Amino acid sequence: MGKPSSMDTKFKDDLFRKYVQFHESKVDTTTSRQRPGSDECLRVAASTLLSLHKVDPFYRFRLIQFYEVVESSLRSLSSSSLRALHGAFSMLETVGINLFLYPWKKEFRSIKTYTGPFVYYVKSTLLEEDIRAILSCMGYTPELGTAYKLRELVETLQVKMVSFELFLAKVECEQMLEIHSQVKDKGYSELDIVSERKSSAEDVRGCSDALRRRAEGREHLTASMSRVALQKSASERAAKDYYKPRVTKPSRSVDAYDSYWESRKPPLKASLSLRKEPVATDVGDDLKDEIIRPSPSLLTMASSPHGSPDVLPPASPSNGPALLRGTYFSTQDDVDLYTDSEPRATYRRQDALRPDVWLLRNDAHSLYHKRSPPAKESALSKCQSCGLSCSSSLCQRCDSLLTCPPASKPSAFPSKASTHDSLAHGASLREKYPGQTQGLDRLPHLHSKSKPSTTPTSRCGFCNRPGATNTCTQCSKVSCDACLSAYHYDPCYKKSELHKFMPNNQLNYKSTQLSHLVYR
């Protein structure tokens, strides 16, 4: 944008001359040519002049500050609009035309501001200072606040130029009304059209396209910001879900629910076979998880009060004292979980009458031996009902309890096994060489309780009767031959499968490792 070229200036001067000629021809009576009926050609020429490309809008109006007057009126007066401004400029143009056509007439030398047309078309649309500035350019001065009076000398050329610019202002209002009709659906107001027209050198079509593109860009930006806001809110919700504290309550699904309650159950103590937990263990010992099975030599030793000389090997002198340790256990198992039909007190009473078994461990050879404590009297008891002599506490004929001799008093120091390790070592040596020792009279001091020895027999884990000759290799459950065929479908508690029973004479010393220490 810049100053108009000489061609543009010449085009404006030609239009001004045609405008003056058009209005002067209305009052010229000397010429016989036909008067022009409409100023349509002047309007088209004025539109072309106002739409000249690359011409600064400042040079469109020189005597009237058109865009400033329109902006102040639209902002300050609620009754003002582009159409109302078009009417106000048209009335002021009429005042100027009458003044330069009939300067001698007195009615045009004064303008009453309280008349109806002036109040309705001019004062309701334009500000008072703007009206005063325009009329001052024509030669009018305000008088007593109710009228404008013409000065003595009238500059006809100045009045013609002001009237011509008022004509251009009227045409410019028509163009801005056309632009507003094209872009009002985009949310533009008349004031936005005036601002765009004031700063743009484009014609009507160019201004309309520019406003439409700007509106579309604003809509696209708004939509993009809305999408960004939605994505941000969605990401915030996802982050809240991700960092939400986890529920520590177990799931209600089948697996988690079952595992939760299985972990809450107390450990089931198996009491169906020869499994036993040690009463007192040494924390420093590295005990192996193994099951010790009875051997023929152990059974031979258990049948004799003094044992067999081939069972306990001589201890090496280099091992020193405290190599032989003893732990007390009961020979009978706990109540059967499968065939328990009698009160538990009965079995507790029977357990109190059963003899004890001592387990001796030799640290030098890592062997476990099973033997019964020495007895001072016969282990056979006679049944008071049928008169049958039995080695166990239960009659094998009538299943009645047998009366056993009273047990000897426990040792004064039952739990101090470490202080009697040398005594136990000496007892084992005297047991192997009976001719050079004085007997095993001091051995009972190592135990917490001594009872008459009996022939070791295992009770069936199903029927609780003596004579169990089969043992499960997985859970150590024992069974007799009769129950082995009757309960072959019984599941093993160690694994989710059936029992694997084997005869006792075919068992090895080691079996499948369990998660607990088992002594036989």
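Counting starts with 1 at the first residue shown.
Placement of Cβ uses the backbone N, Cα and C atoms for every residue, glycine included.
Positions annotated as domain 'PUB' by Swiss-Prot, on the basis of a curator's inference: 84-156.
Using a 10 Å radius centred on the Cβ of T94 (mutagenesis position) and all shown protein chains, the other Cβ atoms total 14. For the mutagenesis experiment T94 to K, the note given by Swiss-Prot reads: Weak or no effect on interaction with CYLD.
Annotation of the mutagenesis experiment N98 to A in Swiss-Prot: Weak or no effect on interaction with CYLD. The local packing around N98 (mutagenesis position), expressed as other Cβ atoms within 10 Å of its Cβ over all shown chains, amounts to 16.
A mutagenesis experiment is reported in Swiss-Prot for this position, F108 to A, and the note states: Abolished interaction with CYLD. Sequence-distant contacts of F108 (mutagenesis position), defined by Cβ-Cβ distance under 8 angstroms and a gap of at least six in the same chain, are V95, N98, L99, Y102, L150.
Following the DSSP three-state reduction, the secondary structure of Y114 (mutagenesis position) is coil. For Y114 (mutagenesis position), other Cβ atoms within 10 Å of its Cβ number 10. Looking at Swiss-Prot, you'll find the mutagenesis Y114 to A noted as follows: Reduced interaction with CYLD.
Among the sequence features in Swiss-Prot, the mutagenesis site T115 to A or N is noted as follows: Reduced interaction with CYLD.
Among the mutagenesis entries in Swiss-Prot is Y338 to A, noted as: Strongly reduced interaction with RNF31/HOIP.
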| said: Please compute the mean pLDDT of the model over the domain 'PUB' (84-156). | reply: 91
| field | Per DSSP, three-state class assigned to T94 (mutagenesis position) | value | helix
| request: For T115 (mutagenesis position) and T94 (mutagenesis position), determine the Cα separation and express it in whole Å. | output: 15
| About how far apart, in whole Å, are the alpha carbons (Cα) of T94 (mutagenesis position) and Y114 (mutagenesis position)? | 18
| remark: Within 10 A of the CB of T115 (mutagenesis position), the number of other CB atoms across every chain shown is 11
